[in-house]
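Participant: Can you keep this structure in mind? I'll have questions shortly.
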Amino acid sequence: MGKKQNRKTGNSKTQSASPPPKERSSSPATEQSWMENDFDELREEGFRRSNYSELREDIQTKGKEVENFEKNLEECITRITNTEKCLKELMELKTKARELREECRSLRSRCDQLEERVSAMEDEMNEMKREGKFREKRIKRNEQSLQEIWDYVKRPNLRLIGVPESDVENGTKLENTLQDIIQENFPNLARQANVQIQEIQRTPQRYSSRRATPRHIIVRFTKVEMKEKMLRAAREKGRVTLKGKPIRLTADLSAETLQARREWGPIFNILKEKNFQPRISYPAKLSFISEGEIKYFIDKQMLRDFVTTRPALKELLKEALNMERNNRYQPLQNHAKM
């Protein structure tokens, strides 16, 4: 711009210095000088026009660049704002993650404590189960021991079932009734043995008119051998009577032993039908002949184990072995019990 102003100043000086056109001489040298001056003026004017055009284009270009820069700047600001927002959200997430981590640690610690408590409780339960099993075994052993003792105490006893009751009964009258039974059914035994009775009575002791059947008579002999002789004689005779009416003679056993004998009832009847010659021996053992040998069984589980290797016998006793226990008395088809 300074050069252009200088040029304009120079041109103005030249114009002021040059004479007016009317005063110009018409010499060739003068005309040549005039032509050069006119060319310079034309050239400067063309330069000013072209430079202005370029400058305007340059300004427009720069304006567009500024607009683009502003747009880019706005985009950058927007990105920065979004980035800050994202960073803020990330910081919040980081804080939440830290809190969740702490909660997880707390929960893990509580879970570990619960697992320890559960493990301790399981150990206690297992110990209680072991103690319970041991206690059950001990109770079972005690019950078996008590049952054996009670059966041993009752071993000299004989139970008479179905003997009619009279209005007035006492020990002497009951002894006479027993003597009548022996004379009527076992006369040889009466001649051979001296029947010594320690005690004889009805059971239960109190009479009840509501009772449909006569109370049982319990006879306690001084020796076990006498009871066994009478039971053996009853088995041989098959039918025992008193004044022509049928009665039964059995061993006087504990309630548990009687129940164990009753549970053999269905199996006993099946084996008797198939001619296995079964017997119920003291206190509650089942015996029968299998493959030419006498087999003894103290409970059903022992019999189950035995028949697993004998398919025919297993099929024969399948239903009877799977029957549930019940307290219903099942007679052994008038087979005498010991």
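Each residue, glycine too, has its Cβ placed from N, Cα and C.
According to Swiss-Prot, the record shows the following:
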- GLU116 to Ala: Loss of LINE-1 retrotransposition without affecting RNA-binding; when associated with A-123 (MUTAGEN)
- LYS133 to Ser: Loss of LINE-1 retrotransposition with decreased RNA-binding; when associated with A-137, A-140 and S-141 (MUTAGEN)
- ARG135 to Ile: Loss of LINE-1 retrotransposition without effect on RNA-binding; when associated with I-132 and I-142 (MUTAGEN)
- LYS137 to Ala: Loss of LINE-1 retrotransposition with decreased RNA-binding; when associated with S-133, A-140 and S-141 (MUTAGEN)
- LYS140 to Ala: Loss of LINE-1 retrotransposition with decreased RNA-binding; when associated with S-133, A-137 and S-141 (MUTAGEN)
- ARG141 to Ser: Loss of LINE-1 retrotransposition with decreased RNA-binding; when associated with S-133, A-137 and A-140 (MUTAGEN)
- ARG155 to Ala: No effect on subcellular localization; when associated with A-157 (MUTAGEN)
- GLU165 to Gly: No effect on cytoplasmic localization, may increase nucleolar localization (MUTAGEN)
- ARG206 to Ala: Loss of RNA-binding activity; when associated with A-210 and A-211 (MUTAGEN)
- ARG235 to Ala: Loss of LINE-1 retrotransposition with decreased RNA-binding (MUTAGEN)
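Would you situate these features in the structure and describe their surroundings?
Facilitator: Using a 10 Å Cβ-Cβ cutoff, GLU116 (mutagenesis position) registers 10 neighbours.
In three-state terms derived from DSSP, LYS133 (mutagenesis position) belongs to a helical segment.
Cβ environment of ARG135 (mutagenesis position): no same-chain residue six or more positions apart lies under 8 Å away.
Long-range Cβ contacts of LYS137 (mutagenesis position) within its own chain (separation 6+, distance under 8 Å) are none.
Taking Cβ-Cβ distances under 8 Å and a sequence separation of 6 or more, LYS140 (mutagenesis position) has no neighbours in its chain.
Around ARG141 (mutagenesis position), there are no C-beta neighbours below 8 angstroms that are at least 6 residues distant in the chain.
For ARG155 (mutagenesis position), the same-chain residues that are 6 or more apart in sequence and have a Cβ closer than 8 Å to its Cβ are VAL224, LYS227, ALA251, TYR282.
Mapped onto three states, the DSSP output places GLU165 (mutagenesis position) in coil. Taking the Cβ of GLU165 (mutagenesis position) as centre and 10 Å as the limit, one finds 12 other Cβ atoms among all the protein chains shown.
Counting only same-chain residues six or more apart in sequence, none has a Cβ lying under 8 angstroms from the Cβ of ARG206 (mutagenesis position).
A helical conformation is recorded for ARG235 (mutagenesis position) in the three-state DSSP classification.
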Participant: Among the mutagenesis positions listed here, LYS133, ARG235, which has the most company in the form of other Cβ atoms within 10 Å of its Cβ?
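Facilitator: Result for the most crowded candidate: ARG235.
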Participant: Report, in whole Å, the straight Cα-to-Cα distance of GLU116 (mutagenesis position) from LYS133 (mutagenesis position).
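Facilitator: That separation, Cα to Cα, works out to 25 Å.
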